[in-house]
Amino acid sequence: MKTKIPDAVLAAEVSRRGLVKTTAIGGLAMASSALTLPFSRIAHAVDSAIPTKSDEKVIWSACTVNCGSRCPLRMHVVDGEIKYVETDNTGDDNYDGLHQVRACLRGRSMRRRVYNPDRLKYPMKRVGARGEGKFERISWEEAYDIIATNMQRLIKEYGNESIYLNYGTGTLGGTMTRSWPPGNTLVARLMNCCGGYLNHYGDYSSAQIAEGLNYTYGGWADGNSPSDIENSKLVVLFGNNPGETRMSGGGVTYYLEQARQKSNARMIIIDPRYTDTGAGREDEWIPIRPGTDAALVNGLAYVMITENLVDQAFLDKYCVGYDEKTLPASAPKNGHYKAYILGEGPDGVAKTPEWASQITGVPADKIIKLAREIGSTKPAFISQGWGPQRHANGEIATRAISMLAILTGNVGINGGNSGAREGSYSLPFVRMPTLENPIQTSISMFMWTDAIERGPEMTALRDGVRGKDKLDVPIKMIWNYAGNCLINQHSEINRTHEILQDDKKCELIVVIDCHMTSSAKYADILLPDCTASEQMDFALDASCGNMSYVIFNDQVIKPRFECKTIYEMTSELAKRLGVEQQFTEGRTQEEWMRHLYAQSREAIPELPTFEEFRKQGIFKKRDPQGHHVAYKAFREDPQANPLTTPSGKIEIYSQALADIAATWELPEGDVIDPLPIYTPGFESYQDPLNKQYPLQLTGFHYKSRVHSTYGNVDVLKAACRQEMWINPLDAQKRGIHNGDKVRIFNDRGEVHIEAKVTPRMMPGVVALGEGAWYDPDAKRVDKGGCINVLTTQRPSPLAKGNPSHTNLVQVEKV
């Protein structure tokens, strides 16, 4: 029988020690993603086994945040209040069938998000300085009027290019409520009705890998489904940590473990931090200095080339630039990859295992052993997460890592992979149309603070402006919907604070959110949004292996306080801006949903009727091809199915990158190269700055949060405390013991947080889980453990992306 947790427990202030006592779960088990604390310690598959009160309703909802999974939630409601949360109980719960999509501990804590004391209750306008969090309550009518009047004024004075939609992924999985990419949001639809807005490209998650592998494979680099690992003999993960980032029953970690049980594939994890993806399930962990993955690959490639472990036939048929046979005529002599690795290229340095060892910290004999294993084991699933690319040299590193799959001919086959992150099967479900943006100009999503500060100085060749040679105006208005990148998730918080404090620069900031986040405190107008539990929507899957699904995210309870849906807000603004009919097309939110669902049923005939789906809660469909294999058609017939690269082949040497390197204006230390070489980038461990700041600081996705979402849920914070991870050798030098308060600092800021002394970190490296809520004192010393106090706003060379894992710091005991 289901054990229901008393409301008194749910409502209580929970200390870490008290949580252990309350749930009877201690030590490592408490933090395990396999548990659903404190809601249930037993998985129940059949609804009939759960007794419900006569006045209790069970309504389907969803967790729609940006974790890489989307999970169904079954809300138990009594008298209009959510009492407790369960997850998917449909299907045969067989890995090879329509298995259950079980939510992790984050999704199961949704009740605590809905009833959180941080909930925004009514519209407010700022009365203090930005960032102080001082607001006064206003009516919805006043809020709409202020926004509409000022937006019209700014468009008249500066043009639509001065209006910017900031990055926000808090409701990434929604259809009506979708918050990213900006062009797919209801705010974008509103702005498109009013003349458009300044767009952005790239994202904080994957800017460098998207740009880097575009020059290798053409477009977004696809990967094999993780379910295809059942055909693999070897799994190699570079900075890929699905055990924490995509840890639900609908996510990659489930497929990884289930598939490995079938194939018994060896798994090697290459990461500065021993992650939960390992946790005893891996066969080998190879710790590596952050930002040196390309050097490791080059050392591996040296062994594979000199010992004839490469797939020469694959390289000759499918690739450009491996050796002189396929090198473009425009390239310099010995400009090919093989020459670079063997030391016959321009630098004259052979990339031996000993050379790589000095850079990476990986012993040379281990590099030789790993090269031989990868080169002689096929098929091999070689993949990279998005941690290695979040560096100053991230674009070029992603191209280097993919070389292991290319050199061994593992691309386009079952059990192999492209070297990118895993792919998945998806259904063609129709989302809300947002019309066309009349403004063609866009900037990197990471450069918006510069666009406020020096917009008209930003150019295409220096700053990556797209659509025109330069910006004409600075950003004067920001829409910040369902996102915390206004301050918390954007790098170099102290610089951002200084820029946003001056309201003569960016004159209007509108924040739409459910909670008083760190970013919400910088709003001029603050609008309270409904949670996913307070409105109707569809939630679509993400990293879902070879079983795609759609969730009916029904309205569970009435909107709390004065909260409104994003559709109602934007419709009311459209009315004041004179574009109501164009925006709504005469439909309510539910009418739009029924309209989109009817279109989706045409594309997916197996979908039930709208009302049947509402009762059913989730629709699942397995990939009819069995396993998704990236670039399979290209492998089978490269002439009939060319890639979208200029050559139609895999471009090891990219003439397009050579042209960019010759024309762009780059600061000293930035490198763009036609080959996937190793370059340290700025602020690496080799930087002279390491004499002052001798530790590398990297980030990771912590299992208690999804970026900053769920960062204010008490039980999750208690179960998985925010701590700085440090190796015992580095701690001993500084007199630091486990649990000590430490200060982490560099020229950009200072953070005070407890230390976690653990051999799970490589010596010379410390780590902070990203997404902790920024909590500064009067001196702007952060007490919340927010890594972005310490990160830099200097962008990466090619993507102009966030190098969040490229940081040098010092650590001292407080």
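Positions of Cβ are set from backbone N, Cα and C atoms, glycine also.
Among the features that Swiss-Prot reports, [4Fe-4S] cluster binding site is placed at Cys63, Cys67, Cys71, Cys104, with the record citing sequence analysis. Cys104 (mutagenesis position) falls outside any helix or strand according to DSSP and counts as coil.
Positions annotated as Mo-bis(molybdopterin guanine dinucleotide) binding site by Swiss-Prot: 172-176, Ser205, 244-245, 270-271, 291-293, 386-387, Arg390, Asn488, 512-513, His701, 707-709, Asn788, 804-805. Under DSSP, Leu172 (Mo-bis(molybdopterin guanine dinucleotide) binding site) is assigned to coil, being neither helix nor strand in the three-state scheme. In the shown protein chains, 25 other C-beta atoms lie within 10 A of the C-beta of Leu172 (Mo-bis(molybdopterin guanine dinucleotide) binding site).
Swiss-Prot lists 56-118 with the feature domain '4Fe-4S Mo/W bis-MGD-type'.
Quoting Swiss-Prot on the mutagenesis of Arg17 to Ser: Not targeted to the membrane, does not support anaerobic growth.
Swiss-Prot lists Lys57 to Asp among its mutagenesis entries, and the accompanying note reads: No alteration of the growth, expression, or catalytic activities. Residue environment of Lys57 (mutagenesis position) contains 13 other Cβ atoms, counted within 10 Å of its Cβ in all protein chains. The DSSP secondary structure for Lys57 (mutagenesis position) is strand.
A 10 Å cutoff on Cβ-Cβ distances gives Cys67 (mutagenesis position) a total of 29 other Cβ atoms nearby, all chains included. According to DSSP, Cys67 (mutagenesis position) sits in a coil region rather than a helix or strand. Swiss-Prot lists Cys67 to Ser among its mutagenesis entries, and the accompanying note reads: Electron transfer from the 4Fe-4S clusters of DmsB to the Mo-bisMGD of DmsA is blocked. Little effect on the coordination sphere of the molybdenum and only minor effects on its redox chemistry.
Swiss-Prot gives this note for the published mutagenesis Cys71 to Ser: Cannot support growth. Within 10 Å of the C-beta of Cys71 (mutagenesis position) there are 30 other C-beta atoms, taking all protein chains into account.
One entry in Swiss-Prot concerns the mutagenesis experiment Cys104 to Ser. Its note says: No alteration of the growth, expression, or catalytic activities.
Of all Cβ atoms in the shown protein chains, 24 besides its own fall within 10 Å of the Cβ of Arg106 (mutagenesis position). Among the mutagenesis entries in Swiss-Prot is Arg106 to Ser, noted as: Electron transfer from the 4Fe-4S clusters of DmsB to the Mo-bisMGD of DmsA is blocked. Little effect on the coordination sphere of the molybdenum and only minor effects on its redox chemistry.
The Cβ of Ile270 (Mo-bis(molybdopterin guanine dinucleotide) binding site) has 23 neighbouring Cβ atoms from other residues within 10 Å, across all protein chains displayed. DSSP classifies Ser804 (Mo-bis(molybdopterin guanine dinucleotide) binding site) as coil under the three-state reduction. Separation of the C-alpha atoms of Cys104 (mutagenesis position) and Met176 (Mo-bis(molybdopterin guanine dinucleotide) binding site): 24 Å, rounded to the nearest whole number. Note: the CA-CA distance between Ile270 (Mo-bis(molybdopterin guanine dinucleotide) binding site) and Cys67 (mutagenesis position) rounds to 21 Å. According to DSSP, His707 (Mo-bis(molybdopterin guanine dinucleotide) binding site) sits in a coil region rather than a helix or strand. Separation of the C-alpha atoms of His707 (Mo-bis(molybdopterin guanine dinucleotide) binding site) and Cys67 (mutagenesis position): 8 Å, rounded to the nearest whole number.
In this structure, of the recorded positions Cys63, Cys104, Met176, the smallest number of CB atoms within 10 A of the CB marks Met176.
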